[in-house]
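Engineer: Dumping the structure here so I can ask a few things about it.
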Amino acid sequence: MRTFESVADLAAAAGEKVGQSDWVTITQEEVNLFADATGDHQWIHVDPERAAAGPFGTTIAHGFMTLALLPRLQHQMYTVKGVKLAINYGLNKVRFPAPVPVGSRVRATSSLVGVEDLGNGTVQATVSTTVEVEGSAKPACVAESIVRYVA
């Protein structure tokens, strides 16, 4: 876990790798809960029997579920001290190059693209994150997340 002592410390790290998460196993139960939360019950996600004969040979996590893992995975990599709160401001360049089969393990690696001073003690950080599937040549998700830190 990398600790930035302040938003100035964070800004000084622009262009650097900030960390890599632990491996996380994707379970069918988590996929089903995500399907319930989003209303996306497509068979490739929630019907293991049908999915076994489908294009991936098993059920797969939703792309948006993989994206939704970013906060969980990024919180393992770094923290910023001296801030009152961190606000998810949005995303850039989100792609899902490869599926995430249920039962597989994923982890993320993040780099700090840049930090912009917005004034009044607020900075906006752009973090590039790649989520990889263990044993896969292609990443499951590549995204830039934008976080505002209020000091």
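Even glycines carry a Cβ here, placed using N, Cα and C.
Feature table excerpt (Swiss-Prot):
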- 11-131: domain 'MaoC-like' (DOMAIN)
- Asp40 to Asn: 27% loss of activity (MUTAGEN)
- His45 to Gln: Total loss of activity (MUTAGEN)
- Ile60, Ala61, His62, Gly63, Ala86, Ile87, Asn88, Tyr89, Pro97, Ala98, Pro99, Gln124, Arg148: substrate binding site (BINDING)
Engineer: When the Cα of Asp40 (mutagenesis position) is compared with the Cα of each of the binding-site residues His62, Asn88, Arg148, which one is closest?
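Structural biologist: Closest by Cα: His62.
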Engineer: Does DSSP put His45 (mutagenesis position) in a helix, in a strand, or in coil?
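Structural biologist: It is helical.
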Engineer: Which residues, sitting 6 or more apart from His62 (substrate binding site) on the same chain, put a CB under 8 Å from its CB?
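Structural biologist: Val31, Phe34, Ala35, Thr38, Asp40, His45 - these are the non-local Cβ neighbours of His62 (substrate binding site), listed in sequence order.
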Engineer: Determine the minimum-neighbour residue: among Ile60, Ala86, listed as binding-site residues, which Cβ has the fewest other Cβ atoms within 10 angstroms?
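Structural biologist: If we count Cβ atoms within 10 Å for the binding-site residues Ile60, Ala86, the smallest count is at Ala86.
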Engineer: Counting other Cβ atoms within 10 Å of each residue's Cβ, which of the mutagenesis positions Asp40, His45 comes out lowest?
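Structural biologist: The mutagenesis positions Asp40, His45 were compared, and Asp40 has the fewest Cβ atoms within 10 Å.
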Engineer: Among Ile60, Ala61, His62, Gly63, Ala86, Ile87, Asn88, Tyr89, Pro97, Ala98, Pro99, Gln124, Arg148, listed as contacts of substrate, what is the widest Cα spread in Å, to the nearest whole number?
Structural biologist: 33
